[in-house]
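Record features (Swiss-Prot):
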VARIANT   A3 to T  In isozyme 2A
VARIANT   V5 to I  In isozyme 1 and isozyme 3
VARIANT   Q17 to K  In isozyme 2C
DOMAIN    19-147  domain 'C-type lysozyme'
VARIANT   N45 to S  In isozyme 2D
ACT_SITE  E53  active site
VARIANT   S66 to G  In isozyme 1
ACT_SITE  D71  active site
VARIANT   D106 to E  In isozyme 1
VARIANT   H116 to Q  In isozyme 1
VARIANT   E143 to Q  In isozyme 3
Amino acid sequence: MKALVILGFLFLSVAVQGKVFERCELARTLKKLGLDGYKGVSLANWLCLTKWESSYNTKATNYNPSSESTDYGIFQINSKWWCNDGKTPNAVDGCHVSCRELMENDIAKAVACAKHIVSEQGITAWVAWKSHCRDHDVSSYVEGCTL
């Protein structure tokens with residue numbers, strides 16, 4: 001019985017933690033989901049963005065007190081503009097998706113929303129990209145990855 005309780009807590013901690021992608025694994029996944037070159041944004045730039053936004057973690061969240069909104073998932077997509085978390089005042093829900101879905105281990109919905117965002121606002125919609133990736137050599141983010 002004790003072993004079952006310990007095993008239950010282990011599974012619970014994995015479910016709460018989410019998936020933290022390995023860099024090349026994420027590169028392959030993003031390429032498969034059509035982000036490489038999407039709207040002129042290279043795969044290396046997407047990897048740089050996700051590294052600085054979430055450290056490749058699907059369950060990452062960040063509360064923004066000034067806007068009373070939260071950033072969700074591997075792309076840190078904001079609940080004020082892009083997803084519905086049921087608690088952000090005057091939310092727009094531009095991607096027509098639940099914020100919870102943006103934190104799934106299967107990142108297809110998060111990628112679809114990121115595509116929508118970059119189509120409307122460009123890659124500069126992400127502050128981390130402007131701070132850490134723009135005007136930098138980002139080639140190291142895909143270096144050594146078998147794509």
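Just so it is clear, glycine is given a Cβ too, placed from its N, Cα and C backbone atoms.
Not measured: the values here are computed from a predicted model.
Shown on the structure are the features that Swiss-Prot records.
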residue: N45; record: variant position; DSSP (3 states): helix
residue: E53; record: active site; DSSP (3 states): helix
residue: S66; record: variant position; DSSP (3 states): coil
residue: D71; record: active site; DSSP (3 states): strand
residue: D106; record: variant position; DSSP (3 states): coil
residue: H116; record: variant position; DSSP (3 states): helix
residue: E143; record: variant position; DSSP (3 states): coil
Can you check which residues sit near E53 (active site), meaning Cβ under 8 Å from its Cβ, same chain, 6 or more apart in sequence, and list them in order?
A60, D71, I74, F75, Q76, W126, A128
In the structure shown, with every protein chain counted, which of the recorded positions D71, D106, E143 has the densest set of Cβ atoms within 10 angstroms of its Cβ?
D71
Over the domain 'C-type lysozyme' (19-147), what does the predicted model average in pLDDT?
98
Cα distance, N45 (variant position) to S66 (variant position), nearest Å?
28
Given N45 (variant position) and E143 (variant position), what distance in Å do their CA atoms have, once rounded to a whole number?
12
Could you tell me which of these variant positions, N45, S66, H116, has the fewest other Cβ atoms within 10 Å of its Cβ?
S66
